[in-house]
Amino acid sequence: MDQQVKQERLQGRLEPEIKEFRQERKTLQLATVDAQGRPNVSYAPFVQNQEGYFVLISHIARHARNLEVNPQVSIMMIEDETEAKQLFARKRLTFDAVASMVERDSELWCQVIAQMGERFGEIIDGLSQLQDFMLFRLQPEQGLFVKGFGQAYQVSGDDLVDFVHLEEGHRKISNG
């Protein structure tokens, strides 16, 4: 079987699984960096559509200020510990992404706030009216979908699965 056929089969099998996994998650973890290069890990509820991932966060929060000065962010959605078969290999989807602020008076703001309202309820009406809350778009670039040990797949921002990562594996330490 040639590489392209393998790639198409892998895409057909994993794309629905990735979409289902993402839809089951309501929050994502954010790894941001401040102007001095200090890392910060946090989380935020999110929605996702063809434009990217979106988080509505307060300027008071450290991660929002970090995104303003350094738009490079890493995001992760991860399987709940109670659902994991193995804690050392929890299912997860991660992306390197670039953040940009969505203007309040834009059509995109209105669309995404409505989408958030459908997903999270009336709290979005209140939060979106607060001056310190900002809507960030997180545009995914390269990512990784990990299903377990030896099951890691490179994923592009538009969920295209790359077969290449399957060739790498764990190796024991040699006692030489």
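Placement of Cβ uses the backbone N, Cα and C atoms for every residue, glycine included.
A strand conformation is recorded for Thr27 (mutagenesis position) in the three-state DSSP classification. Among the mutagenesis entries in Swiss-Prot is Thr27 to Val, noted as: 2-fold decrease in the amount of liberated Fe(2+).
Among the mutagenesis experiments that Swiss-Prot reports, His63 to Leu is described with the note: Cannot bind heme; when associated with A-170. Taking Cβ-Cβ distances under 8 Å and a sequence gap of 6 or more within the same chain, the neighbours of His63 (mutagenesis position) are Leu30, Thr32, Asn40, Ser42, Ala44, Ile57.
Taking Cβ-Cβ distances under 8 Å and a sequence gap of 6 or more within the same chain, the neighbours of Asp132 (mutagenesis position) are Ser58, His59, Ile60. For the mutagenesis of Asp132 to Leu or Asn, Swiss-Prot gives this note: At pH 8.0, slight decrease in heme affinity. Almost complete loss of heme degradation activity. The structure shown keeps the original residue.
Swiss-Prot documents Asp132 to Glu as a published mutagenesis change and attaches the note At pH 8.0, does not affect heme affinity and activity. At pH 6.0, shows a significant reduction in affinity for heme. A coil conformation is recorded for Asp132 (mutagenesis position) in the three-state DSSP classification, outside any helix or strand.
Quoted from Swiss-Prot, the note attached to the mutagenesis of His170 to Ala states: Can still bind heme. Retains heme degradation activity, but it eliminates pH-dependent activation. Cannot bind heme; when associated with L-63.
Residues annotated as heme binding site in Swiss-Prot, with a curator's inference given as evidence: His170.
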DSSP three-state assignment for His63 (mutagenesis position): helix
